[in-house]
Structure formats: structure tokens, C-alpha cells
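Input: a single structure, listed below in C-alpha cells.
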Amino acid sequence: MTNIRKTHPLMKIVNSTFIDLPAPSNISSWWNFGSLLGICLILQILTGLFLAMHYTSDTMTAFSSVTHICRDVNYGWLIRYMHANGASMFFICLFLHVGRGLYYGSYMFMETWNIGVLLLFAVMATAFMGYVLPWGQMSFWGATVITNLLSAIPYIGTDLVEWIWGGFSVDKATLTRFFAFHFILPFIVAALAGVHLLFLHETGSNNPSGLSSDSDKIPFHPYYTIKDILGALILILALSSLVLFSPDLLGDPDNYIPANPLNTPPHIKPEWYFLFAYAILRSIPNKLGGVLALVFSILVLMLMPLLHTSKQRSMMFRPISQCLFWLLVADLLTLTWIGGQPVEYPFVIIGQLASILYFTLILILMPIASLVENNLLKW
């Protein structure tokens, strides 16, 4: 008799995704981040659901309701900080997942990659709107500054901003709709993640060598289930340590001051995971130019399959490309640091140089390095 997991319509899908899936035998821990992102998303949806039970999306009571969650709700402080720091863990996993894709040439699976970039945009939008909800100083001014960027769009810009605000400034209407969008978007992210997985399983996973692994596959369970469980335990340990020992480490102290439209904080800055993009935005003196650079800093990922000039898929055997890749990582860390600094000398010029280097590396230097390596290896 055939096993039920191979015949039952629903179990069959689970089986072909998580149990009998043929996986390459040599994928490293860099391939763990897909499952870790899934865990992060589930965790965020669950903690978010419980927070939504006690939160009120009204300008008069939003800040107080978050205080109430932390002080009066059973383990409310834990749920709130799990959610806030869970977002940080989510982005750490996202950046490492994207970095893995760049290093090992996973972007050659174009449908999977493009949906991944859409997922990145969706998660960034969700995180931005979530940051507005506590209605602290940085929530209010962050929302004002970032939504205001849309006014740089010619002709329709101002109307668009006022339409998003639901008035002439960030106010009750803005907070209410941001809460609605923040609630619905994670479910859209979950659906997109399902499509992401669907396209991945059409081709099978890539592997560190970038070569076809069809001749050497192993079942996902038990080999990679146990490996994913180890990754999950490390993730939970890291998140628990952050939440229980220094929950405010990655937050902004200004967000413990209730939103005040009459008082601007000295340094308006987003959460740490947006700082690299914020630095690129600020490095261009022109408003529209800055907005375009900001969008293109993420959108450039969509061009990766077109910029791939190497005859090898992975960077595993390409030392020049490896050096440029790690230079790109260092550059992104520099941009993250600059994004959190005030707009003054020498930070402005460092930010401008780092922004130029970012686009130069991706659009010019890495494709040229690949061509040089093709010649050196006589391919």
C-alpha cells in the first residue's frame, strides 16, 4: 500500500516540498536562510496578531496602547520586543540570503530571483509602516520624511502625498491606514513566498559549486530538516538573547517620546536595516535624483542576471569577483554607518563616495572582472 503522504492531495504537496524533495548533497549553511526567513515570517505574524489585539490605531491612544501592552498585558513586553527585534532578525536573514544569491549566482533562476526582489520590497514596506505604529517621535517624523519623498514625482507628486496621508499632514487617517496595510502585507508576503518556493522547486536548488547537481541528489528529510532545525535553534537563541538582555539595542530612544508635530528631532533616521538606502538617498543633493537612487539601489538586483558575464555561475572559483563582492559588503556596511550619522563633514563626502562605489561595483566593475576571469581561465 502506498504511503498516505504520497497519495493524499494536501500531504502530497507537503511531501514534495519538505520530505521527498531531491536536494543537492553539498549545499552549505548559506542555504539555511530560506527556512529561517519562513520562521521569522511566522513569528512576526503570530506576535503581530497578539499585539493587534491590544493596539489602537488612533493618534490620541496609539502611544498609550503600546505602553499598556508593555506594562499591563501578560508577557506583553515579551511579545512587543519579540516583534520589534524579530524584524531585525528578519532583515539580517534577508540580507544574508540575498548576499548568498549574489555570491553563488542563484540569480540565474530568474523567476525565483525577481519574486525574491519583490518580496524584499514588500518586507521593507511592511517594516516601514510597522515603525510608524507606536507613534513616537521617530515614528511620526520618519513617516513624514519618507512619504514626503513621493512629492519629488513630477506633476502628480504633491497630490499623491496628500492622498497617502489622507489630509495635509501625517495624522489620524495616515496612522489608521498604515495599521491596515501593516496587518495585510505579511499575508501577501507569505503568498509571494509560496510562489517563490514554487518557482525554486521547478528548477531545484543551486549549490556552492554552481554546477548541475542532478547526478548527486539526497532527500530533503532527514538530511536538511535536521540542518534547518539547528539553524532555527541558533536563530531563536540569538533573538532570545537580544530580546531578554538588550531589547532596545537596535531601537531609537527618540521613539519613547510621544509624537509631537511641533518639535522635530535633531537627527531623523530610520531603523538600522534601512540606513544603507537612506545614506544613498541623502548623498544626492537633488530630491528627485535621491529618490531614484534610493529605489534603484534595491531595483538594481533585478539586473543581476543581465549583468552576469562570467562563464561560471558561482564565485567559488573566481578570486577577482570574490574580492569585489567583499568590497561591496564592506561598502554596504559603510553606507549603513553613514546613514546613522548627521549630515556634516566628513560624513557627507564619505556617503557620496560609498554610494558611487556601490553602483560602480555592481554595474561596471563586477561584469568587467568576470570577463577578465573568462580570459585568464581561457574559457
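One is the number of the first residue shown, and numbering goes on along the chain from there.
A Cβ is built for glycine as well, from the same backbone N, Cα and C atoms used for every other residue.
Per Swiss-Prot, these features apply:
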- H83, H182: heme b b562 binding site (BINDING)
- H97, H196: heme b b566 binding site (BINDING)
- V117 to I: In strain: Isolate TM-2 (VARIANT)
- H201: ubiquinone binding site (BINDING)
- I257 to T: In strain: Isolate TM-2 and Isolate TM-3 (VARIANT)
- N263 to S: In strain: Isolate TM-2 and Isolate TM-3 (VARIANT)
Which of V117, I257, the listed variant positions, has fewest other Cβ atoms within 10 Å: I257
Residues near H196 (heme b b566 binding site) in space but at least six apart in sequence (CB under 8 A): T112, I115, G116, L119
Fewest-neighbour residue among binding-site residues, criterion Cβ within 10 Å, set H83, H97, H182, H201: H201
H201 (ubiquinone binding site) and H182 (heme b b562 binding site), distance between Cα atoms, whole Å: 29
Cβ neighbours within the same chain of N263 (variant position) - under 8 Å, at least six residues apart: Q137
Top Cα neighbour of I257 (variant position) in the set of binding-site residues H83, H97, H201: H83
Spatial separation of the residue listed as 'ubiquinone binding site' from H83 (heme b b562 binding site) - C-alpha basis, Å: 30
Three-state secondary structure, N263 (variant position) (per DSSP): coil
Distance [Cα-Cα, Å, rounded] between H97 (heme b b566 binding site) and V117 (variant position): 11
Rounded inter-Cα distance in Å - V117 (variant position), the residue listed as 'ubiquinone binding site': 18
In three-state DSSP terms, the structure that the residue listed as 'ubiquinone binding site' belongs to: helix
